[in-house]
Every structure is written in structure tokens, then in C-alpha cells.
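What Swiss-Prot records for this protein:
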MUTAGEN   SER259 to Ala  Reduces AMPK- and caMK-dependent phosphorylation and the subsequent nuclear export. Abolishes nuclear export; when associated with A-498. Does not affect phosphorylation by PKN1 and PKN2
MUTAGEN   SER279 to Ala  No effect
MUTAGEN   SER291 to Ala  Does not affect phosphorylation by PKC
MUTAGEN   THR292 to Ala  Abolishes phosphorylation by PKC
MUTAGEN   SER498 to Ala  Reduces AMPK- and CaMK-dependent phosphorylation and the subsequent nuclear export. Abolishes nuclear export; when associated with A-259
MUTAGEN   SER661 to Ala  No effect
BINDING   CYS696, CYS698, HIS704, CYS781  Zn(2+) binding site
MUTAGEN   SER713 to Ala  No effect
ACT_SITE  HIS833  active site
MUTAGEN   VAL1086 to Ala  Reduces CaMK-dependent nuclear export
MUTAGEN   LEU1092 to Ala  Reduces CaMK-dependent nuclear export
Amino acid sequence: MNSPNESDGMSGREPSLEILPRTSLHSIPVTVEVKPVLPRAMPSSMGGGGGGSPSPVELRGALVGSVDPTLREQQLQQELLALKQQQQLQKQLLFAEFQKQHDHLTRQHEVQLQKHLKQQQEMLAAKQQQEMLAAKRQQELEQQRQREQQRQEELEKQRLEQQLLILRNKEKSKESAIASTEVKLRLQEFLLSKSKEPTPGGLNHSLPQHPKCWGAHHASLDQSSPPQSGPPGTPPSYKLPLPGPYDSRDDFPLRKTASEPNLKVRSRLKQKVAERRSSPLLRRKDGTVISTFKKRAVEITGAGPGASSVCNSAPGSGPSSPNSSHSTIAENGFTGSVPNIPTEMLPQHRALPLDSSPNQFSLYTSPSLPNISLGLQATVTVTNSHLTASPKLSTQQEAERQALQSLRQGGTLTGKFMSTSSIPGCLLGVALEGDGSPHGHASLLQHVLLLEQARQQSTLIAVPLHGQSPLVTGERVATSMRTVGKLPRHRPLSRTQSSPLPQSPQALQQLVMQQQHQQFLEKQKQQQLQLGKILTKTGELPRQPTTHPEETEEELTEQQEVLLGEGALTMPREGSTESESTQEDLEEEDEEDDGEEEEDCIQVKDEEGESGAEEGPDLEEPGAGYKKLFSDAQPLQPLQVYQAPLSLATVPHQALGRTQSSPAAPGGMKSPPDQPVKHLFTTGVVYDTFMLKHQCMCGNTHVHPEHAGRIQSIWSRLQETGLLSKCERIRGRKATLDEIQTVHSEYHTLLYGTSPLNRQKLDSKKLLGPISQKMYAVLPCGGIGVDSDTVWNEMHSSSAVRMAVGCLLELAFKVAAGELKNGFAIIRPPGHHAEESTAMGFCFFNSVAITAKLLQQKLNVGKVLIVDWDIHHGNGTQQAFYNDPSVLYISLHRYDNGNFFPGSGAPEEVGGGPGVGYNVNVAWTGGVDPPIGDVEYLTAFRTVVMPIAHEFSPDVVLVSAGFDAVEGHLSPLGGYSVTARCFGHLTRQLMTLAGGRVVLALEGGHDLTAICDASEACVSALLSVELQPLDEAVLQQKPNINAVATLEKVIEIQSKHWSCVQKFAAGLGRSLREAQAGETEEAETVSAMALLSVGAEQAQAAAAREHSPRPAEEPMEQEPAL
């Protein structure tokens, strides 16, 4: 009964019947075949004579008819039951077979897995064993290398010990050591300078070798300096010649007057150390050609035919002949070629008066220095032919070299060495003092022209950042000659214990000059006091420069001497001086130079000069943002020499004004009244190319989104569109460490605000410790960084981030002070992610937060509004002012419930302590489907930002202008579709606050086209240029559901602190056009209600006047007057 089609099923009451095929089902007999056997005893009913054989009886039909239907049904049921049982058995057999096969396959699979795992473990073990072997081999190689290195070191040490032993046991006739190349070069330079010392009698002003020509050694108050000696022809520093037929009775020691400023004790101690330095091979710090920086300056060698003798006028000598040009000494401290007299600058330089009469050019000398009016007549006069330009440039250069060399060696000049270069104003004071004789003028003018030539040559070749200043030229030349001549420098002579001066005409002349000089100092002091009062009244007193921690005490002393003693030509700008930036550049660009060498490189900048070599040619100083200290400086008249008799007793000394550093003005021009330079009241733009140096060492800008091309592209776009020409370009500077510490910790400031070469010097408290070099991670590109995207450049990043902060400070201070209308800072790296002690998200120092703090501290700005529309939340700015009620921080950023960088900025973060309610976060949620666009940002400004800002009423508005929400930025760094045009309109709305004092600072944004378009739109709005109108589709569009939900939540939270936003909750879903119409209708309704209320009040007042009874005390008209 096994059926091949056992899987078929049956429907109905007997499903098991389907197990059998239909053919078998039809073969089931309907009737039961019964083969009856008749009883044998039964006679045949039909027998008769049929032959006797019984015939079978046909009972089929009868039996069939007689079978019971019930029996048939039972039989069928039994058969069906049997079939069902057989089917169940078959099912059980099949299931048992399936289970058996499944178990078998499972066991096979487990065996295969175990085998595979065993193979993997064996392979892993083999790999680990190979790595262990490789590491072991590497370790063995390293150990072998170390052993080899140790052996080499031991061998080298043994060799050195052997050499030292040989040197110790050497004979006296042998050399003691083999000098290095540097020692050889310095020794050769020393020997050459010694060999070039002139022989006596070389020129007409040389001192004859006669024993009587050397005077006595005059002792000074400083008895610690030993007497100097030298070979023949080199006079000792304190032995003085008696020139010509001058009688030795008139020789008198020099006396120190009250007009000479005392030098700092520290400078004196350092000078004493320099004097005691005996070996010429040691490093000299008093020369200008020894230091690394000064090696770049021009070294003028070569001497004219017939070298002159060495300096014939030394301090302490009697009055010498005017024929020696080196004895021409001006009152302002220029000593010409006198190598043994340190220069000291008086606080005020002399300027030419407008009335150039001959009497006003009468010259006199300082009574503490040798006079030039005694002795023989000068053989050189100055004529117009001597001041004529040489036709050949090479001849003129050769003449200048010979002149300088001759002056270094103590000789004088002839007419052919004169130059036509204009004399700087700071040197004109030299020509106003000295002898009134024509020969005194000639000798003095030679010095002035020669010093100017040397300054110009050194300026053309020296490093641009540290150009030579006319105020320092005299000292540079003097120190240079001291280096070449190898004559020791000593301190200025002090008051001696000598007898009173003889009553000679020369002595009387010096007394008169001393009295006049004291009168001049008194007048000068009065002028300074009056000028200080004027500046204080007008509120334009310049700020004192804040010192950088990296400036040493010696550098500060040197700068004060330059600014006060020599008369600095410019006043420091806000919080910084040019000398500070120069000092920082020295530290960063030439780190091997020490502080003493950098002291000599202080630059006194011109007001019109560039900020440095790093600044592009199009960056110029648009005007002095902070007024000069001396407002009476005037253009100078050309220098003219008059031959006038000396009449010191009758000509009063005129107080001279401070001179400019520019050359003298052409003759005949009248000096216009000096007015303080003011900025145009327009938009200021600040940018500095030094910020371009902050980049990864790999140099691949495609890997790093925050690269230097961002600000370069924006600057180029503003130039191409002509917007830059309408703006005031502001010179940037580097922020000081003290300014940065207003927001950041000292540890963070030192770590990211200093370069590794000067970090240890500045870290006096040892805050960084030994781990300062281990704070950075190695990036996949090969560079280093704070994290995976915030790169760091050890050499340039510290200066670049400080420059970004300083640029924004300069711009914001000028806007807050009313010098500029508004401003846009093109700076990088950004800063709004930088927290107090954490650098992240391309940010190191929070420029906007530092600016807000300093505006409040230094300019007393009351309330500051910071609007941050960067797509990333400004977690650093929020942290800085979270508890400050004077700074309102409003941020519009993508939040996505904390799933977007940096994850902060929830709407519930409203501030803490007294600053509750002064932190507003418009945190967009819902992702980028649909993206947030113009409609949503404009709606947020209409309903949240501007109402709260107007109620806050800030004094200054700072904007963290990140443009990564502009369309074109992909989702990881953006994802929104705000147009660049929209940011222009947002800027225009912010300009209605704080009287228009709005400063935008570039933050994020990495698509160059997008940030250029947005920057152009913002600058156009700041300049009040007509903006492109928004599309009508934008005005008709309604904000999306996610934005409406975000704004509803923000209004719900902020309405507890700002009641002005509550009325906008109902109209968040309206389009801009509908909102404008509603606001217009509301305004008209309010106006109508106001008119109705006024009319009703007037009617009520009139009715009250009509019905009110007349007071009893008021008499009626008909009543007679009493």
C-alpha cells in the first residue's frame, strides 16, 4: 500500500485518504466478494432431474442485496484506519531519517569548524612567533648598535684623553691645540684689524709720535677699570694728546654735568664685564658685526690711500683741534668716530626752526665733551661743489667705503667723500650744536653725512624686519669702530677731583653753554608737562605698552632708553609696541641669538612703514590709530650752513621740537600745523600674511580643511570686487600673553602661545614641565596636531594664533573707540571652540572671547553681544561667559540632539548664576532632510535673535562669522543650504544694534567659493552697499516643521527670561511675507488705538472742564472787586 505520492494532502473529513492514489481508491470493491459454500445437506431447490450434479446457486445478487450497509461502513472505516496507521508509521520513519541525517550533517559541520579554528590558531601562533622573533632580532640589533655606539664613544673619549695627555706633556715650542674654523676666522679678523692699524703721520691730522704729546691719566670715580695699553701707534684709552701748539696749562679734566643722563646700573655692570673680556676669541656682545643678525649687515672694508692714525681725541683730554673730524661731538650724543666715548641720547632731538637766520645756526658743544672750537684752523670747507652728486655710482660707493674706513681709523674727510643723500631729521640736531665757526660747521657736517651714508647702506642690506634707525646709527658706528679698532670701551668719565677751571675764554664759553643747556632742559620739561595735560584733556593719551613676558629686563631697559632717551618717533599702539613685535620676530626667526644681541636690533619704525617682511605690499598703515606722543613735530627745512661769528652770550637757545625720521623737506615749504591722523569713519578690514604660516608640515591642503588658502581667497575676492579700496586697512599685531590669559589658563597660554625655543625661558614657573613636547599626536599625513584635525606647526603656529587674536583686538578697539564704523577681521585659525584649557576643532585661542573681555577691561564697555552663526556651536565662547550677565551669547547652530560636533549647545543651556538667561542657543534639530535654509535663519532672527538683542541693548556687537552653513559644505562640516546673500541681510539687521558698532570675525567655513561669497556679502552690508534682494520664493516660503519645533522650544525656554519673544510664538509657521504684513497691520492697529485713546482722553477732559463747578474762592465777573 506504499504510495509514491505520500506528500499530497486531503481536504474534508478524511484527509488520510489522499495518501493513496486515485486509481487505488477506485479499485476498492464496492461489494464484498463472498464465495458461498452451500451446505452439503442442503438439497438443490432446483434439482429435479438435472442429471444429479448440483449446479451452483447464483447468490451474488441476493447476497449483495442482503449485506448490511452498516457492515460495509465499518469495513471501510477499518481499512481507512489501517491506512492512517500505516501513514503515521511512514511519517515517523521519514522524520527519524531526517533527524538522523541532520545530526550527521551537524557533526560534520562542527568538525569542520574545529578544524578551521585550529588552523587559524596555528597560523596566529606562527605569526606571533615570527613577530616575537623579529622583535627579538630588532632588540638584538638595537643593543648591538648601542654597544657599538658606546664603544665608539669610549674610543672617542680615550682619543680625547690621549690628546689631552699629549697636550699636557707637550713641549713649550709646539702648538697647544688645533683651532676650529670659527676660532680661526675670528682670530684672522682680529689679526687683520690689528694689521690695518695706521702708522703715525698718515694724514694731516695724525698725532706725531712724541712723548710730550701724551697727557696724564685722569682718574674717574670708577677705579675698577685697569689702564689699557697697546702697541706703538695705539694710544691708551685714558692717555690724551695735547694737539698742536696748545699750551698744557689750559688742559683741564672733563667734568660731568647735570644734563647728562645716568645710565642704568645693569648696563654699567654688563659693560664692565665686556671690558674685562681679554680674549678676542670669546663672543663679543658689544659689537654690531659679531652677532648672528648683524653678520647680515654690510661690512664696509678697505681704506683710502694712506691710513690715518687712530683716534687722537680720547675722553679726558683737553680741547683738541677741529681738524680731527672725530672730535666733533654733538650734544645729542653722536660721537662720530670717537671709539672710546659711549653715546648717550638726550630725551629730545633738535629740530630746525622755521626762521632759518644765521644766528639760529650757531652751534655749541656739550661742556662734558671736548670742544671743537680750539686749536688749529680746519683745512676743509664745505661748498656746493662738495655736495654735488658723483656722476659714477661706483666712484661714489668707493668714496663712501674709503670715508667710513678713514673715519673708523680716526682720520678726517675731504670734500670728495661728501654725499648728496638727504640728512634725516633726527640727525639735524647734530648740526645745531658745536662751534659757530665755518670750519666747525664743515667738520660737523662731514660726520652727519657720513653717518647717514653708513645707515643707508646697512639698511639696504640688513634684514627688513630690523632695519637700522637713524637714532641708533651713531651708536652702531661707534660700536662698529670699536670692534674693528679693538680698542676697549670704557664708561663715560665721571666728575673728577680736579681744581677749578682756569678763567680762560674757553672755560667761560663752556660755562655759558652749560647754563643755556640747563635752561633748555627746563623749557623741555615744561613742554612735556603741557603736552601731557593737553593729551589728558582730550582723552587721547596713548596707552603704555604692555610688556611681553619673553622680553628680558635688559631688553626693556634698552627699549626705554630708545623711547625716552633717544626720542622714539612713534607711539605704541593699543597694548603693543613695534619693539615688542620686533623682539618676538627676533626670537622666532633667529632663535640662536641671545637677548643681548637682540637688544641692539631694536627698530624705531616710521609711521608710514610696513608691519614687517611678512606683510604683503598692499598692506599699509592707513593712519595712526593712536595719537603720537609729540604732536608738535613739523617737517624740516633743508640744512644750510652759514658762516656766523660765535655769539653764545647774546643768542638765546630756542627749544627745539622732535624731528621726524623722514628726510628733510624741500626748501621753502612752510610746515602745516600738525594734526592727529584719524581713520576714515568707514569699515575696517584687518589681515596679516603671518597667519598663513600656520599649516601642517605635510603641506597638503586637501587633507586639512582649515588651510591658509581660506583667508587668501577672501582677501583676493575683496580686492577684485573693489570693496577693499572702500575700507580702512588696519595693521595687525600679535596679542600679548597677558591678553590671552584673560580667557585662557597660563598653562594653555604658554603651551600654544610660545615657540619651543623660547618656551623654557618664558615658563618661569615651570608649568609646562618635561611633557611640553609630548602634547601632540602624529597625524596620518605625517604632521602633528592636537587632535586628528587640529594641526600644529611648532615653528609658526604660536605666532600665527597670537596674530589672529591681536588683529581682532586692534580692529575691535578702533570700532569701540569710534575711530571706525564697523569692521571685518579676516583671521585664522578660528577660535570659538577653544576653551579655557583645551584646544579643539581647529581652534587654539578664543579670539572673540578675549576681545570681549578686553573691551570691558580696557575701554570700559558695558554690555557686549556675541552672535555666533557658525554651524558648529561655540562651546568655548559659551564657557567663557556662562555666568556673566554683561555678555549676551546667542548661537545658531546645528545640534541634532547632541549628535553634531561638538555636541554642546542645547536649548536648555541658558547660563548659570548671575548669567542665567544670557545664553541663548537656537539649536537646530532634525538633520538635513529638509535642510535648514534662508527662511529658517531669517525667521530665527525675526523671532528670537533681534528681539532679545534689542531688549539687551548692547554697546558693541561681536560676530563669530563662520560660513560653514552656506550651501556647498557637505554634511560632516555643514549640510545646510543658507545662501551667502542671506548672511549679508543678517549683518544688515545686526547693524541696527549698538549704534552700528559691529565687528565680524571669521570663524569656520571651508568651501572657498562659499566663504568668499559670504564674506563679500557681509562686507558689502558693513559698507552700506545696496544688497541683492532675497528671492520672492524665499519670502513666500514657510519654515520647515523641524525649524518651527526648534524655535517653539527656544521661545518656551527663553520667554522666562526675555518677555519680548512670547508674542512671536503664535506666528512661527508664517512666511516672511505674511509676517511682514501681520507686523504692518499690527503697527497700524496700535497707531489707531493710540489715536482713539488720545481722542477719548481729550473728550473726557473737555467734558470734565465743562461740567465741573467753579471753585468757591474764584470771584464771579459780576461781583465787585474788593
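Every residue, even glycine, has its Cβ placed from backbone N, Cα and C.
Keep in mind the model is a prediction, meaning the values are calculated, not measured.
Shown on the structure are the features that Swiss-Prot records.
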residue	record	DSSP class
CYS696	Zn(2+) binding site	coil
HIS704	Zn(2+) binding site	coil
SER713	mutagenesis position	helix
CYS781	Zn(2+) binding site	coil
HIS833	active site	coil
VAL1086	mutagenesis position	helix
LEU1092	mutagenesis position	helix
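Counted over every protein chain shown, other Cβ atoms within 10 Å are most numerous around HIS833 among the recorded positions HIS704, HIS833. Sequence-ordered, the extra residues of this chain that approach the Zn(2+) site, with Cβ no more than 8 Å from the Cβ center of CYS696, CYS698, HIS704, CYS781, are GLN695, MET697, GLY699, ASN700, VAL703, LEU779, GLY782, GLY783, VAL791. Rounded to the nearest whole angstrom, the C-alpha distance between SER713 (mutagenesis position) and HIS704 (Zn(2+) binding site) is 16.
Note on proximity: among CYS696, CYS698, CYS781, VAL1086, LEU1092, the recorded positions of the record, the Cα nearest the residue listed as 'active site' is that of CYS696. Cα separation, HIS704 (Zn(2+) binding site) to VAL1086 (mutagenesis position), rounded: 55 Å. With all protein chains in the displayed structure included, the most crowded Cβ environment within 10 Å among the binding-site residues CYS696, CYS698, CYS781 is that of CYS696.
Comparing CA positions across the binding-site residues CYS696, CYS698, CYS781, the one lying closest to VAL1086 (mutagenesis position) turns out to be CYS696.
For CYS781 (Zn(2+) binding site) paired with LEU1092 (mutagenesis position), the C-alpha to C-alpha distance reads 74 Å. A separation of roughly 74 Å, to the nearest angstrom, links the Cα atoms of CYS698 (Zn(2+) binding site) and LEU1092 (mutagenesis position). The separation of CYS696 (Zn(2+) binding site) from LEU1092 (mutagenesis position), Cα to Cα, is 70 Å. A 10 Å cutoff on Cβ-Cβ distances gives VAL1086 (mutagenesis position) a total of 10 other Cβ atoms nearby, all chains included.
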